[in-house]
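Listed in Swiss-Prot:
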type: MUTAGEN; residues: Arg53 to Trp; note: In summ1-13; suppression of impaired plant defense responses in mkk1 mkk2, mekk1 and mpk4 mutants
type: MUTAGEN; residues: Asp183 to Asn; note: In summ1-4; suppression of impaired plant defense responses in mkk1 mkk2, mekk1 and mpk4 mutants
type: MUTAGEN; residues: Val492 to Ile; note: No obvious abnormal phenotype
type: DOMAIN; residues: 501-755; note: domain 'Protein kinase'
type: BINDING; residues: Leu507, Arg508, Gln509, Gly510, Ser511, Phe512, Gly513, Ser514, Val515, Lys529; note: ATP binding site
type: MUTAGEN; residues: Glu530 to Lys; note: In summ1-19; suppression of impaired plant defense responses in mkk1 mkk2, mekk1 and mpk4 mutants
type: ACT_SITE; residues: Asp624; note: active site, proton acceptor
type: MUTAGEN; residues: Gly644 to Glu; note: In summ1-8; suppression of impaired plant defense responses in mkk1 mkk2, mekk1 and mpk4 mutants
type: MUTAGEN; residues: Ala665 to Thr; note: In summ1-18; suppression of impaired plant defense responses in mkk1 mkk2, mekk1 and mpk4 mutants
type: MUTAGEN; residues: Gly687 to Arg; note: In summ1-12; suppression of impaired plant defense responses in mkk1 mkk2, mekk1 and mpk4 mutants
type: MUTAGEN; residues: Gly715 to Ser; note: In summ1-11; suppression of impaired plant defense responses in mkk1 mkk2, mekk1 and mpk4 mutants
type: MUTAGEN; residues: Pro740 to Leu; note: In summ1-2; suppression of impaired plant defense responses in mkk1 mkk2, mekk1 and mpk4 mutants
type: MUTAGEN; residues: Ala746 to Thr; note: In summ1-6; suppression of impaired plant defense responses in mkk1 mkk2, mekk1 and mpk4 mutants
Amino acid sequence: MKKSSDKSPVRQHDTATQINSDAVSSSTSFTDSDSTCSFLTPSMEFPDRISFRRIDFSEAAPTGVVLPSTSSELTRSNSSENKIPNEDISVSTSSRYLVFDKILALMKKSPGRRGDKTSPARRLDRSDAVRRNIDYDAGEDSSSLLITRSLDFPNRTSFRVDGVDDGEIDRIYQYIGVSGPEDFAISSDAWKARMEHERSSSDVVNKLKSLDLDSREAGPSGGVVASSSMNHKFQGHDLSEAGSIGVVVASNFTLSESNKIENLNSLRDKEIVDGDMVENRCGIERKPTILVKSRGYLVHNDDVGVGGGIKGVRPPVLNVPRADKEVVDGGTVESKSGIEWKPTILVKSKGYLVSNDGGIKGVTSPVLNLRPTDKEVVDSGTVENRRGIKGVRPSVLKPPPVMKLPPVDLPGSSWDILTHFAPDSEIVRRPSSSSSSENGCDEEEAEDDKVEKEETGDMFIQLEDTTDEACSFTTNEGDSSSTVSNTSPICVSGGSINTSWQKGQLLRQGSFGSVYEAISEDGDFFAVKEVSLLDQGSQAQECIQQLEGEIALLSQLEHQNILRYRGTDKDGSNLYIFLELVTQGSLLELYRRYQIRDSLISLYTKQILDGLKYLHHKGFIHRDIKCATILVDANGTVKLADFGLAKVSKLNDIKSRKETLFWMAPEVINRKDNDGYRSPADIWSLGCTVLEMCTGQIPYSDLEPVEALFRIRRGTLPEVPDTLSLDARHFILKCLKLNPEERPTATELLNHPFVRRPLPSSGSGSTSPLIRR
């Protein structure tokens with residue numbers, strides 16, 4: 001900035017004054033938002049004196065920076081109070097330029113000057129004020145004033161939660177300024193109040209819609225509703241003469257002059273209170289057309305006189321829809337909107353529905369034909385519900401016949417075998433399905449008694465032999481079975497036990513119970529098999545009835561190689577099966593005591609085939625061919641025992657099922673229907689039995705029962721030693737064909753060389769087939 005070349009005092013004075021004004025205007029001062037801060041500003045007067053005045057900056061902006069925009073703050077101190085007489089400073093002409101230089105330096109350092117690139121001066125903050133012992137009294141709302149507008153809205157609008165740190169959610173709450181998820185919750189009281197408000201508003205709208213608003217220019221009245229001017233406040237109307245209706249509706253809800261309601265949805269913005277002035281939510285004042293009740297009529301409020309009467313012609317009564325009525329028998333009914341109406345009520349009088357006018361007057365009202373909903377109509381008569389029968393009593397319908405279920409052969413399936421390997425507590429017994437049939441053994445007695453008899457799937461037998469015959473056999477009689485005492489066994493055929501008997505010593509433990517020797521009163525010895533009923537559970541009675549019916553049929557079989565059944569008896573806890581007594585025991589006991597040669601094995605095999613041929617021809621399947629179930633008498637005659645009992649799975653204990661597994665055919669284990677137990681299954685068991693007699697060991701003797709089960713299922717044959725004769729090996733392998741259709745029948749096997757070899761001669765001349773050492 002150039003200095004003026006003019007040396008006159010007047011020009012120098014004017015120049016200094018202008019420079020001083022610019023310097024002061026570029027100076028800065030600081031204020032606090034909570035208190036007023038003032039400072040001394042130099043007021044220069046040239047050429048006389050330099051004085052100072054105090055300037056108040058209480059009107060400063062919140063930013064804390066005050067920039068004087070005019071030079072009015074620099075005033076000449078001509079008055080006596082602005083001068084400082086004791087501190088006057090004389091300014092010479094030589095020192096004036098020094099002052100100007102200082103002012104210019106100050107102007108260059110000012111941060112508010114344009115084009116200045118120097119760093120701004122340090123800002124005065126509250127910490128400096130405390131150091132300088134300046135008293136500072138912060139107000140209660142000082143913290144809120146310091147927050148700028150930019151801090152009201154966080155600059156971060158999205159957050160990512162990785163789930164690694166446990167404090168991520170807490171930091172988000174802290175960032176947005178809440179303490180936790182509870183700050184977002186709505187209190188139950190506020191929610192209930194809001195719901196009550198919405199419910200009351202919707203009820204009012206429903207009531208207004210139910211009225212015929214088109215026939216009249218208003219609805220029900222009785223309160224105050226504010227409407228229809230945008231520029232006026234609400235005005236309340238006293239409608240105490242309207243009665244106890246309690247509802248006021250404005251008809252001109254739009255800003256037009258028409259009194260009709262053009263938009264019922266505008267009612268959602270109103271809150272109607274009985275007898276009080278109500279303001280709508282939008283704050284818009286409207287002038288309603290109000291209807292009031294006067295002597296039973298709804299009329300305009302302007303037509304009601306001082307005494308409550310109606311001016312001019314009485315208007316017609318509004319037609320309120322029937323849907324708003326609640327009809328109560330014998331009294332006046334109020335509609336839902338609170339308006340009293342006198343409906344036509346029908347009451348029941350002497351069986352007729354008539355008008356409730358205090359009785360039937362004049363012409364009797366027509367009777368309504370109501371359908372007798374409390375009656376039940378039957379083809380042969382009318383039955384009145386819960387009031388007894390009037391008229392002809394209907395006939396009782398005959399129940400439909402019992403549905404016959406297809407017979408199912410459940411015992412011996414692979415599932416039953418697997419479950420029997422489990423402990424006793426884990427075994428789940430299967431219920432047997434049954435259907436009705438008749439007993440062919442005693443048809444005349446069944447016809448006389450007319451008792452329905454049942455056929456159980458467990459007792460169904462399907463066979464296939466040389467004649468391809470198949471038949472089913474009955475079991476028990478349904479409800480006609482009677483309890484037999486110990487002294488009166490069931491008589492089924494000749495040779496049965498008809499007198500009392502006594503149990504003797506134990507002979508052996510059979511597959512289905514213990515076998516004892518017994519004697520009758522006539523001195524006849526026989527064997528009795530004792531089966532415990534306690535082991536059969538809740539289905540013991542059904543199981544025993546099935547077994548009794550089966551034994552009744554087996555008792556009719558007569559063959560030298562078949563063990564004869566002689567009847568049954570039972571008491572409270574046991575079932576007794578009477579059998580033919582065989583003293584020498586089973587083949588299992590025999591080959592354990594003696595060494596049996598091939599010739600004797602061939603003889604026993606021929607007798608077994610004779611017995612199987614007879615059973616298959618009669619329609620029976622043994623199901624349990626093995627050495628333990630084949631008995632030998634004192635003459636060396638082989639007898640098949642325990643046949644037929646294996647069909648009743650309830651009588652099979654766990655031990656017998658494990659032992660029977662080693663002789664089972666693969667189709668029996670893998671079967672899915674009744675085709676598993678057919679005559680070829682007995683042929684497979686016969687081959688295992690011959691192998692057992694030849695080796696003195698049961699088949700699959702080196703395997704556990706479960707492992708043997710899977711071996712048989714996969715079709716793995718038992719080991720046949722090479723030490724056996726060729727005929728014996730060929731006979732065994734012929735019986736152990738995996739395909740049941742490839743196995744020969746019992747009749748065909750009787751022609752095999754293994755069973756047709758000649759019998760050895762006996763030195764004693766005995767005709768017994770048993771060869772003694």
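Placement of Cβ uses the backbone N, Cα and C atoms for every residue, glycine included.
Relative to Pro740 (mutagenesis position), the recorded positions with Cα atoms inside 10 Å are Ala665, the candidates having been Gln509, Ala665, Ala746. Glu530 (mutagenesis position) sits 6 Å from Gly513 (ATP binding site), counting Cα to Cα.
In this structure, the CA atom of Val515 (ATP binding site) is 85 Å away from the CA atom of Asp183 (mutagenesis position). Of all the recorded positions listed here (Asp624, Ala665, Gly687, Gly715), Asp624 has the Cα closest to the Cα of Leu507 (ATP binding site). Separating the Cα atoms of Gly715 (mutagenesis position) and Gly513 (ATP binding site) is a whole-number distance of 32 Å. The closest partner of Asp183 (mutagenesis position) among the recorded positions, by CA position, is Ala665; the full candidate set was Gly513, Ala665, Gly687, Ala746. Of all the recorded positions in the list Asp624, Ala665, Gly687, Ala746, the shortest Cα-Cα distance to Gly513 (ATP binding site) is found for Asp624. Of the listed recorded positions, namely Asp183, Glu530, Asp624, the sparsest CB environment within 10 A is found at Asp183.
Looking at Gly513, Pro740, the recorded positions in this record, the fewest other C-beta atoms within 10 angstroms of the C-beta turn up around Pro740. Of the listed recorded positions Leu507, Val515, Ala665, Ala746, the Cβ environment within 10 Å is emptiest of other Cβ atoms at Leu507. Ranking the mutagenesis positions Gly687, Gly715 by how many other Cβ atoms lie within 10 angstroms of each Cβ puts Gly715 at the bottom. Its Cβ taken as reference, Gln509 (ATP binding site) is surrounded by 12 other Cβ atoms within 10 Å in the chains shown.
A gap of 16 Å separates the Cα atoms of Asp624 (active site, proton acceptor) and Ala746 (mutagenesis position).
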